[in-house]
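Here's what Swiss-Prot has on this protein:
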- 20-271: domain 'Protein kinase' (DOMAIN)
- Leu26, Gly27, Lys28, Gly29, Asn30, Phe31, Ala32, Val33, Val34, Lys49: ATP binding site (BINDING)
- Lys49 to Met: Loss of kinase activity (MUTAGEN)
- Asp142: active site, proton acceptor (ACT_SITE)
- Thr175 to Ala: Reduced inhibitory activity towards TORCs in presence and absence of cAMP signaling (MUTAGEN)
- Thr175 to Glu: Low levels of constitutive activity (MUTAGEN)
- 295-335: domain 'UBA' (DOMAIN)
- Ser343 to Ala: Reduced interaction with 14-3-3 proteins in response to cAMP signaling and, thus, still able to inhibit TORC activity (MUTAGEN)
- Ser358 to Ala: Reduced interaction with 14-3-3 proteins in response to cAMP signaling and, thus, still able to inhibit TORC activity. Resistant to inhibition by cAMP signaling and, thus, still able to inhibit TORC activity; when associated with A-484 and A-587 (MUTAGEN)
- Thr484 to Ala: Reduced interaction with 14-3-3 proteins in response to cAMP signaling and, thus, still able to inhibit TORC activity. Resistant to inhibition by cAMP signaling and, thus, still able to inhibit TORC activity; when associated with A-358 and A-587 (MUTAGEN)
- Ser587 to Ala: Reduced interaction with 14-3-3 proteins in response to cAMP signaling and, thus, still able to inhibit TORC activity. Resistant to inhibition by cAMP signaling and, thus, still able to inhibit TORC activity; when associated with A-358 and A-484 (MUTAGEN)
Amino acid sequence: MVMADGPRHLQRGPVRVGFYDIEGTLGKGNFAVVKLGRHRTTKTEVAIKIIDKSQLDAVNLEKIYREVQIMKMLDHPHIIKLYQVMETKSMLYLVTEYAKNGEIFDYLANHGRLNESEARRKFWQILSAVDYCHGRKVVHRDLKAENLLLDNNMNIKIADFGFGNFFKTGELLATWCGSPPYAAPEVFEGQQYEGPQLDIWSMGVVLYVLVCGALPFDGPTLPILRQRVLEGRFRIPYFMSEDCEHLIRRMLVLDPSKRLSIAQIKEHKWMLIEVPVQRPILYPQEQENEPSIGEFNEQVLRLMHSLGIDQQKTVESLQNKSYNHFAAIYFLLVERLKSHRSSFPVEQRLDGRQRRPSTIAEQTVAKAQTVGLPVTLHPPNVRLMRSTLLPQASNVEAFSFPTSSCQAEAAFMEEECVDTPKVNGCLLDPVPPVLVRKGCQSLPSSMMETSIDEGLETEGEAEEDPSQAFEAFQATRSGQRRHTLSEVTNQLVVMPGAGKMFSMSDNPSLESVDSEYDMGSAQRDLNFLEDSPSLKDIMLANQPSPRMTSPFISLRPANPAMQALSSQKREAHNRSPVSFREGRRASDTSLTQGIVAFRQHLQNLARTKGILELNKVQLLYEQMGSNADPTLTSTAPQLQDLSSSCPQEEISQQQESVSSLSASMHPQLSPQQSLETQYLQHRLQKPNLLPKAQSPCPVYCKEPPRSLEQQLQEHRLQQKRLFLQKQSQLQAYFNQMQIAESSYPGPSQQLALPHQETPLTSQQPPSFSLTQALSPVLEPSSEQMQFSSFLSQYPEMQLQPLPSTPGPRAPPPLPSQLQQHQQPPPPPPPPPPQQPGAAPTSLQFSYQTCELPSTTSSVPNYPASCHYPVDGAQQSNLTGADCPRSSGLQDTASSYDPLALSELPGLFDCEMVEAVDPQHNGVVSCLARET
């Protein structure tokens with residue numbers, strides 16, 4: 001895999017490999033290092049993968065050679081091109097195409113997800129490259145965002161065929177390899193598979209990543225990730241169209257035989273929305289049979305001949321696919337002719353489709369004579385035009401090589417083993433052209449390249465152009481850098497006052513080979529254009545319909561303030577929301593309106609590494625056993641607490657720490673977060689619905705419009721919440737008053753009356769306390785309350801004045817708290833027999849009832865079920881069948897009129913209610929009849 005991370009550190013001269021000057025390091029591995037090099041003849045930047053063969057075993061060495069063999073077979077505009085293979089006794093040098101804009105993984109991490117139109121164009125390029133490989137019986141088996149590179153024009157380049165292999169139709173493969181988040185379920189299960197179906201699954205994951213900016217299958221550990229892949233369940237965000245969802249679901253099918261084929265993907269409705277137009281191939285690719293000399297680019301061959309390179313040896317190298325210095329120079333010159341036409345040594349730049357072979361030869365010979373001039377004619381450009389005449393015997397003596405701990409870098413000492421042919425000159429470095437193109441600067445994601453007829457450009461250049469102010473304005477914002485645009489279109493754009501038409505397109509695959517190269521080193525930093533709107537945004541703003549193509553569109557300088565707002569709007573649009581829901585589309589309800597966008601991108605993830613033997617994941621997990629389980633169980637309570645009390649951003653941060661902890665315990669796994677946080681939050685939504693609703697942390701930016709059905713559901717939820725709150729308050733009140741359900745004996749239980757000879761007054765503590773719990777109907781009260789009107793429905797239940805205390809006394813308060821749906825209490829048990837001479841004591845029953853008296857007396861006789869103790873003076877006034885009664889205050893007693901027998905059933909059918917006495921600031925409870 002070729003990487004383009006970080007700034008390159010220029011090292012002119014000291015380190016060389018063959019014709020290449022090493023300018024920096026792109027990446028390092030265990031047994032290899034990737035260097036950024038520049039060919040001294042063609043001035044083309046390349047990526048050089050230096051492999052230490054002495055550190056590889058036979059299996060890995062065979063894998064390297066197979067990768068080289070596959071790359072030699074492939075020649076596609078969206079596949080990294082192999083230029084040269086150099087091999088010594090212990091080292092192997094692979095010179096490949098250099099993708100300047102790096103991985104699309106990093107692009108998504110920095111810029112967010114792609115819109116579906118742009119993702120479709122990228123996916124068409126990926127699909128064409130994979131179809132090309134499958135047509136040559138080659139399967140990649142490691143398609144992922146890290147292996148999809150972006151060239152100067154933001155076009156896709158597939159890299160890293162390390163897991164690639166050959167396949168035959170109908171034969172199954174049995175090497176279970178790949179990157180876990182992109183691997184198909186049959187790989188995890190250890191089943192034999194067909195290669196193309198494996199790539200189809202990986203392409204489905206890649207398409208999901210392009211559109212959503214996150215992975216469909218993810219997990220903190222490899223076994224969890226494996227389980228989710230085998231389940232085949234993933235979330236669809238609200239911003240994804242139904243056609244795109246249908247395509248992804250048809251690609252991510254667990255049964256390999258039911259997945260879409262490449263031909264079916266090309267015919268899918270979502271893909272047909274925007275189909276790239278195939279332009280004529282200017283430089284036809286080599287056929288399977290041996291090409292003749294006429295099938296090679298004559299212009300490049302003549303130029304090589306002018307540089308002193310034997311044309312016959314070059315043709316033989318190309319026919320034999322030797323990939324030596326001759327072939328490398330030819331490939332690099334062809335590539336420069338395609339991409340850097342502005343700096344290619346041609347006297348008059350004409351459209352390649354209009355040139356004749358004889359014209360090519362004449363122009364090449366004429367220009368080659370000027371290229372071969374001595375370097376001394378151009379003293380200021382000594383560095384650009386320096387001679388590359390390389391004496392093979394004095395290369396090592398001319399330079400001193402720095403020492404390094406990396407054996408791959410130390411292998412540069414073996415330069416004398418790499419034979420280089422004699423070359424008499426070199427080309428100029430690619431420089432921006434003299435003529436200025438009128439264009440609009442834009443983000444790299446929507447870079448476009450103007451393709452203008454060469455004849456239109458020559459007229460009116462000297463006249464005053466009003467659009468120069470627009471050009472100067474854009475130049476100041478980009479640091480005096482001018483950028484051409486990498487996409488060619490069939491739309492015409494007219495610059496104001498210039499009278500020139502620009503042909504532009506939304507499809508990066510239609511890149512014109514006649515467009516000028518003016519990217520330079522500006523594309524190394526993808527963030528310098530963030531505040532400027534794309535040309536496509538301006539075009540769409542002036543069109544009434546997205547599908548409408550207007551032949552004349554005027555462009556004006558944009559306001560910097562509006563550009564900043566446009567940039568913020570675009571960045572907000574590219575962020576994926578956090579509340580995906582499984583099993584349904586989030587856009588089906590209004591709950592997704594105003595969702596706070598999350599800041600979770602691929603930059604928070606560790607890059608996935610391809611591994612072998614993915615089918616042994618479960619076995620490895622069982623062997624780890626106790627090491628993995630505590631990690632998984634320890635995360636659950638932490639996430640439960642976070643989901644109800646912490647903001648979403650803190651949840652994301654803490655879950656990242658949990659994921660990193662898991663990764664430290666399992667270093668061989670690939671800890672990735674992405675949708676893992678969303679997945680865990682979704683799993684916690686159902687059990688924590690009520691705490692989430694009461695959480696002060698806002699989840700939505702604004703109140704969404706509520707439908708009638710939602711309002712009804714919220715009303716029911718509110719009623720249920722109030723019921724639960726009142727029930728909890730009632731239980732707390734019972735516990736406070738020392739009333740427990742276990743203290744009420746059942747109807748079949750009877751309590752004996754023990755003898756109590758000691759006075760009850762000596763047993764009472766200074767403050768009120770009960771040795772036995774009272775029933776909910778009668779409870780002690782510390783204050784005297786007046787008669788309340790709510791008792792008027794019981795006319796016979798009148799209060800009597802207390803004999804020892806002046807003033808009336810209200811009945812003791814009930815403990816209930818406005819309870820709804822309260823069940824009536826069970827009937828009380830019959831009173832136990834009592835000995836006549838025994839002193840009465842407090843009893844314990846379910847509920848206090850009003851018993852009928854045995855005699856018709858004006859003073860009621862209280863049954864033995866009462867358990868209010870009184871003093872000795874009051875006890876003498878009661879018969880032996882009466883029970884002493886206490887209200888919590890000494891020397892006080894209360895008497896009640898008995899209830900009629902016909903009123904008892906109604907009493908038991910009542911429920912408890914409460915009323916507030918405003919005079920005493922107390923709560924009085926009673927039984928209210930149900931209606």
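Note: Cβ is positioned from N, Cα and C throughout, glycine not excepted.
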Could you give the Cα-Cα distance between Ala32 (ATP binding site) and Lys49 (mutagenesis position), in whole Å?
7
Largest CA-to-CA spread of ATP binders Leu26, Gly27, Lys28, Gly29, Asn30, Phe31, Ala32, Val33, Val34, Lys49, angstrom:
15
Counting other Cβ atoms within 10 Å of each Cβ, which of the recorded positions Lys28, Lys49 scores lowest?
Lys28
Near Lys49 (mutagenesis position), which recorded positions out of Asn30, Val34, Asp142 have their CA within 10 Å?
Val34
With DSSP, how much of the domain 'UBA' (295-335) is helix, how much strand and how much coil, in residues?
31 helix, 0 strand, 10 coil
Write down the Cα-Cα distance for the residue listed as 'active site, proton acceptor' and Lys28 (ATP binding site), rounded and given in Å.
19
What's the number of neighbouring CB atoms sitting within 10 A of the CB on Asp142 (active site, proton acceptor)?
27
Between Asn30 (ATP binding site) and Asp142 (active site, proton acceptor), how far is it from one CA atom to the other, in Å?
19
Could you measure between Leu26 (ATP binding site) and Asp142 (active site, proton acceptor) for me? Cα positions, answer in whole angstrom.
20
Between Asp142 (active site, proton acceptor) and Val34 (ATP binding site): CA-CA distance (Å):
19
Rounded to the nearest angstrom, how far is the Cα of Asp142 (active site, proton acceptor) from the Cα of Thr175 (mutagenesis position)?
12
Between Ala32, Val34, which of the binding-site residues has the fewest other CB atoms within 10 angstroms in the structure shown?
Ala32
Hey, which of the recorded positions Asn30, Thr175 is the loneliest by Cβ count within 10 Å?
Asn30
Among all the protein chains here, how many other CB atoms are within 10 A of the CB of Leu26 (ATP binding site)?
23
For the residue listed as 'active site, proton acceptor', which DSSP three-state class applies?
coil
